[in-house]
Amino acid sequence: MERLIKLAEQIKDEELRKKVIEFLKNPKATHPGIVDTGISVEEAPASINWHHRYEGGLIEHTISVTKIALKMADVLEEVYGVEVNRDYIIAGALLHDIMKPYNYIRKEDGTFDHYDMFNLDHLTLAVAELYKRDFPIEVIKIVASHHGDHSPTRPNSIEAYIVHYADEADSKINDVAVRVCQARSRDLGISEQEIYKAVNPLKVYEVRSREGKLKTIEFLKDILKSIGIISEDEKKDENNESLENKESN
């Protein structure tokens with residue numbers, strides 16, 4: 001959470017900065033009908049079946065989206081000479097998924113799932129809470145439209161498009177990475193979540209894209225062995241089996 005607050009402190013407008021920091025520190029739904037599932041922003045994944053689907057994924061995704069969006073703002077100003085409101089970008093990016101924890105529960109095995117009693121979706125909850133907390137309409141529109149054409153309202157400002165495409169870029173690249181981790185977890189006969197405890201999925205994808213499948217398996221075995229997730233005997237058995245596999249994924 002401190003990393004999110006540090007980004008929020010870059011907001012120049014004092015009133016907006018205070019509102020964003022307060023929301024980050026107290027991301028609770030005001031309406032009494034919204035069920036608190038007990039999942040914090042710090043522990044929540046960013047999704048269940050897609051990108052950042054591991055503990056801490058939501059914060060990781062939020063930081064990345066905010067930083068990507070600010071870099072995009074730099075490029076658009078430098079190349080096209082437009083003025084971009086960075087305060088709105090930071091606020092919208094930091095808060096775009098802030099209510100996702102209300103859609104998740106933690107299962108007995110420690111993994112996450114959707115809350116089956118169904119709170120409102122995270123976008124609806126966020127927009128409602130932003131209205132309740134009297135945020136600027138420009139920030140509300142950024143959050144409301146961050147899914148682009150799949151949002152209830154489409155982006156209608158440079159800032160809204162920046163946040164939307166920053167969100168999409170980070171989501172897409174992480175989704176590719178977690179699918180590689182999913183495949184390698186099957187190769188290793190372990191839970192996909194065990195990989196995420198040991199190494200960031202983008203690092204796994206980096207190894208996969210540069211060195212191939214077999215090197216990725218070896219990379220993961222070494223890391224997993226070092227933290228006790230697999231034993232030396234398991235590593236030897238898997239080494240022998242891997243040598244028989246063809247480079248196919």
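A Cβ is built for glycine as well, from the same backbone N, Cα and C atoms used for every other residue.
As recorded in Swiss-Prot:
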- 58-172: domain 'HD' (DOMAIN)
- HIS61 to Asn: Large reduction in catalytic activity (MUTAGEN)
- HIS96 to Asn: Slight reduction in catalytic activity with H2N-cP and 2',3'-cAMP as substrates, but 2-fold increase in activity with bis-pNPP (MUTAGEN)
- ASP167 to Asn: Large reduction in catalytic activity (MUTAGEN)
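Overlay of Swiss-Prot feature records on the structure.
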residue	record	Cβ neighbours (10 Å)
HIS61	mutagenesis position	23
HIS96	mutagenesis position	28
ASP167	mutagenesis position	26
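HIS96 (mutagenesis position) sits 9 Å from ASP167 (mutagenesis position), taking the CA atoms of both as reference points. Summarising model confidence by region, the domain 'HD' (58-172) averages a pLDDT of 94. For the pair formed by HIS61 (mutagenesis position) and ASP167 (mutagenesis position), distance between Cα atoms is given as 8 Å, rounded to the nearest Å. DSSP assigns HIS61 (mutagenesis position) to a helix.
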